[in-house]
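Worksheet for the structure shown next.
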Amino acid sequence: MPSPSRKSRSRSRSRSKSPKRSPAKKARKTPKKPRAAGGVKKPSTLSMIVAAITAMKNRKGSSVQAIRKYILANNKGINTSHLGSAMKLAFAKGLKSGVLVRPKTSAGASGATGSFRVGKAPASPKKAKKAKSPKKKSSKNKSNNAKAKKSPRKKAAVKKSTKSKAKKPKSPKKKAAKKTARKSPKKKARKSPKKKAAKKSKK
């Protein structure tokens, strides 16, 4: 009978000879490609309807069936089963906003029936132009305020020049008036008594 020490040694040798289990390799996750920013978005059903009506150029309006055919022919990847319900919502939205209008021939129609035309949408770019105008006015007001501040100095200089010009011509007039006042009484006082004395001596 083999001793128990030998059995333990044989077991340890068998364990050492057995190949080591390699650790399970972790599966590498393939990185997802980021979606390109600003990718091509699918147009809305209302925009597709407007494009179909403008392309067909029918004065009396385009029917719902003709619009549907044009959308399916010119737009790929559209689910035909959901297109009918999407068109109904788009027609209702377009009539409320004024983008779509019914012609006189289909005035009594309702829902997604009859024919449709493109209406006149409210012009948005005009509002943007009006918003920019106050900036120009503010720059003009600044220039006017700067001119108003500078103008009083010019007026003061003009007033001083006018006063100096007005004072100069007054000085010779005063001297001339004094000279005439002095000369007139002397001539009358001296001449008058001499003539009367000569007449009395002759008698």
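Cβ atoms here come from the backbone N, Cα and C positions, even for glycine.
No noted substitution is present; original residues retained.
Fair warning: this is a prediction, and the values are worked out from it, not measured in the lab.
According to Swiss-Prot, the natural variant Val40 to Ala carries this note: In variant 2.
Taken from Swiss-Prot, the feature domain 'H15' covers 41-120.
The Cβ of Ser44 (variant position) has 12 neighbouring Cβ atoms from other residues within 10 Å, across all protein chains displayed. Under natural variants, Swiss-Prot gives Ser44 to Thr with this note: In variant 2.
Swiss-Prot lists Pro103 to Leu among its natural variants, and the accompanying note reads: In variant 2. For Pro103 (variant position), the Cβ neighbour count at a 10 Å cut-off comes to 16, with all displayed protein chains included.
In this structure, the C-alpha atom of Ser44 (variant position) lies 23 angstrom from that of Pro103 (variant position).
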